[in-house]
Every structure is written in structure tokens, then in C-alpha cells.
Amino acid sequence: MVIELIINTPSRLHLTLIDLNGERGRLDGGVGITLNEPELVVGLEASDDMGVEFTSHAEGKLREEYRSKIMEAARRTLKHIGSDEKFHFTVRSMFPAHSGLGSGTQLSLATARLVAEYHGMKFTARELAHIVGRGGTSGIGVASFEDGGFIVDAGHSSREKSDFLPSSASSASPPPVIARYDFPEEWNIIIAIPEIDRSVSGRREVNIFQEYCPLPLRDVERLSHIILMKMMPAILEGDIEAFGESVNEIQGTGFKRIERELQDPLIDRIIDSMISAGAPGAGMSSFGPAVYSVTDEKPGNVAGAVAEIMGPGRIIVTGGRNRGAFMIK
């Protein structure tokens, strides 16, 4: 009998990195939101050969990126557990790579979890991340995979990590989570992913970290104040106006300001359109190009305003997801 295992994992917004100065003895730190949509669904079956197929539509370049990440994560996991099994993976649902929604971490962790489950082995999300080499800068993707929700991570001690590097180039362990709260179910999140060629990954991403860091300590202190004394209380109190204001303030502070400056001017126009349409707050996820806004009423107005100016791309109206990845079967 052929046994198929299937996993569902979320996407995430990465609102900002916190400390790219390091003077206080820690680096990185991050804030993020787990999303209901888009989601990743991947299946696994034992096979005579390793392979990956797709039942969801995707262009060739995206398929190759997914295939490469799946094969690498499977190889590392099999090596870790000492198995020579072979598997056929089926990607049933997917979302764009290098768009700011965290597909790389989710795909690697999903693959590792499937391989481990097949062998009857249980690992935490942090353990899986260590196996497949994810979470070396931001812990938001790993924490989203584990428990979902609104997340703040603590970054890394300078004793473990002394260089300014993105997660894809860092061997550090996933950082501890400082806070994890349920994201208010009544809040809508509107995501816009314009088709622009400004994705940042690989060597270019490493170069950006090396060129712009360390950032001034005053930027880190201001950002920390916004997060601790405005954004986190807003989540706990359900105050969407204060939450939106904190998102807006983050856009011109610290590393987020640099990420925004490196993007296409269309990003600024989309964010402005979201605010003008009534969203209390709007910003860019990670290096983009995904842009997001939050609102508790008339999300269609915000989505419509974006559609008028964005051109080719995708608009998603969704919400926060307060659970992590789960096995469908």
C-alpha cells in the first residue's frame, strides 16, 4: 500500500528586523505575522527515485527553485537521520519565491517534517530548522511554522553570531521567541505582490547586509520603542489604529528604511494607495516586493485602490493564522 503524507504550512509577513547594530550584545531580532493565505501544501510518497512534481500552476523558474529547495532539504534530513530512502514529492499549493512571504523557510521545513514523519521521528520546528539550515537571522518563519500568530524573536547573541548576514547565509541557530500572541481574527490583511523585478536574494542580499550594517544605535532604540510600547500592546488590546501607526512608523526606521529605498517606486505608490483607501497601516514585507496593509473594515476598498495602480500582480485578502503547520494526513 502506498502511503502519502501531506503537510500544510503558512506564509508570513516579516515586518522588520530589529537590531542590526549589535552594540548591546545581540544581533537581528524580528517581528512578523503568520498568514492564512497563501499557503503551501506538499505531499510525500516512497519511491524508487527522488523526484518532485507540481499539481498547481507555476512558471518554470519557480518550479526549479521549489525543486531545488525540496531536494536539498530532503538530502540534509535523510543524512541527519541516517536513511537512504527515496521519495516522490508533490507540490499541491505554492506561493512565489523571493516575494517577501517566506517560501524558502516554509518549503525546507515542510520537506524535513514530511521525511521525519515518514520515519516515525518527531522534531521541533527549531530542530528541523537546524537540520535544513534555516532561521540563521530571522526566527519569524520558523516560529510561524511552529505555532503561527504574531511573533517577536530575540535575535542572536554576539557570541553565536558576529556577522551581519541574511538567514540564507547564516549558520546560527533559530533565535528564541520573546512573544507570541494570537493575531486578532477580526482584522483583515490585504497583500499586494506586484510583478516587478526587484527581488533580493542570494549574493545580492548578503552584499546589502554587508554594505549597510551596522546601523546607528539610535535607529535600533527607536525601533525597539515602537515595537515594545506601541505595536505589542496594540495586538493585546485589539487597537488597530495604534497597530497601523506602528507599522507606518517602522517603514522609515532602521533596516526597513533601507529595504524600502532599494525597491521600485511602485512599492511606495501601492502603500500610499492603501493608506488613502482607509487602511490604518501599510508596509513592505522583508525585502518585498510583497506589500501589506491591515484594516478592520471594508478590505475591498483597499484591494480596489491597489488594483487601480498596481498593474500585473496578485492581490490577496486574508487574515492572521494562529496555528502553525499541520499534517493533513
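For all residues, glycine too, the Cβ spot is worked out from N, Cα and C.
So, quick note: what you're seeing has the original residues, none of the substitutions.
Summarising the environment of Asp19 (mutagenesis position), the number of other Cβ atoms within 10 Å of its Cβ, over all protein chains shown, is 26. For the mutagenesis of Asp19 to Asn, Swiss-Prot gives this note: 3-fold increase in Km for pABA and 3-fold decrease in Vmax. The structure shown keeps the original residue.
Under its mutagenesis entries, Swiss-Prot includes Arg26 to Lys with the note: 10-fold increase in Km for pABA and 3-fold increase in Vmax. Listed in sequence order, the residues of the same chain lying 6 or more apart from Arg26 (mutagenesis position) and placing their CB within less than 8 Å of its CB are Asp19, Ala154, Gly155, His156, Ser157, Ser158.
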